[in-house]
Amino acid sequence: MHAVTRPTLREAVARLAPGTGLRDGLERILRGRTGALIVLGHDENVEAICDGGFSLDVRYAATRLRELCKMDGAVVLSTDGSRIVRANVQLVPDPSIPTDESGTRHRSAERAAIQTGYPVISVSHSMNIVTVYVRGERHVLTDSATILSRANQAIATLERYKTRLDEVSRQLSRAEIEDFVTLRDVMTVVQRLELVRRIGLVIDYDVVELGTDGRQLRLQLDELLGGNDTARELIVRDYHANPEPPSTGQINATLDELDALSDGDLLDFTALAKVFGYPTTTEAQDSTLSPRGYRAMAGIPRLQFAHADLLVRAFGTLQGLLAASAGDLQSVDGIGAMWARHVREGLSQLAESTISDQ
């Protein structure tokens, strides 16, 4: 028997976003000033906590949900939300499950969500708010205007972060060509990449909650975040302290460690250096490093990663690659004459454009 994958809070919020049938039903309930208790899933675990009510098994419609919620009991939907399975049922979850909620409806919703693993929605008629519970987490739905205002402020912050990231990335590229990279230069870029990623996650959650109202915001976010994940991976490939180019497992582990850093540690270059395998002293920040060349070669059009990897493993560093002739590059197994010339020209153009940017 296959294990059933339960939805996450993010997935549940996406199902309740503006433009969805469920959101339409919830807004009708709010306008009608009635409360509601809705279970977004049905199986034997849900059936075990249902008492009374009646079975329906009819196609879901926002108007039907609104009418059924006029009764005191809970409404149970099918797992895919396409059908209304039961109505006017009393939910009887395990009372020993801890909850911080005070209202009877909200306590039942939180306990039912924990016990069944399915999202449970509670609509408060007195406070006129909708709360969704998913496996011990809760989220209060917010109107689109409030989310858009918050998200637009975050977009403005992201734009400033992205501008600063572009500046320090160009500075690092110049230092790489001139062979004068310090650990501090690298950690500055790492920090900025992570800051951009984190605020992007915050905005992305808002976009999910906005549903159809967040289309324009999604386009802005995708444009600002384009290439950020690739840049994070490339800087780990270039500067991980491992003597050999890091494996995929090492890269993922390093990125996971960066993800796990607190906001305070993210501002500490020594904490960032530790993640990359370098000494955590302040003095070490001024030590010089030699990039492997992955990041630089990523700027060469049409160059496949497999070819770049072969060249890095053959020449060791970016400076070794810059000093190599087309013939030297062609001597690497797997690199033909055409690719050797292409890489040689690409590296030369990269060096010229980087220096001219000064």
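Using the three backbone atoms N, Cα and C, a Cβ is placed for every residue, glycine included.
As recorded in Swiss-Prot, the features of this protein are as follows:
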DOMAIN    6-144  domain 'DAC'
MUTAGEN   Gly73 to Ala  Retains diadenylate cyclase activity
BINDING   Gly73, Leu91, Thr104, Arg105, His106, Arg107, Ser108  ATP binding site
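Separating the Cα atoms of Leu91 (ATP binding site) and Gly73 (mutagenesis position) is a whole-number distance of 8 Å. If you average pLDDT over the domain 'DAC' (6-144) in this model, you get 94. Within the set Gly73, Leu91, Thr104, Arg105, His106, Arg107, Ser108 that the record links to ATP, no two Cα atoms are more than 14 Å apart, and one pair reaches that distance. The two recorded residues, Ser108 (ATP binding site) and Gly73 (mutagenesis position), show a Cα separation of 11 Å. The sparsest Cβ neighbourhood within 10 Å, among the listed binding-site residues (Thr104, Ser108), is found at Thr104.
Taking all protein chains in view, 19 other C-beta atoms sit within 10 angstroms of the C-beta of Arg105 (ATP binding site).
The record gives Gly73, Leu91, Thr104, Arg105, His106, Arg107, Ser108 for ATP. Within 8 Å of the mean position of their Cβ atoms, the other Cβ atoms in that chain belong to Leu37, Ala74, Gly103, Ala109, Ala112, Ser122.
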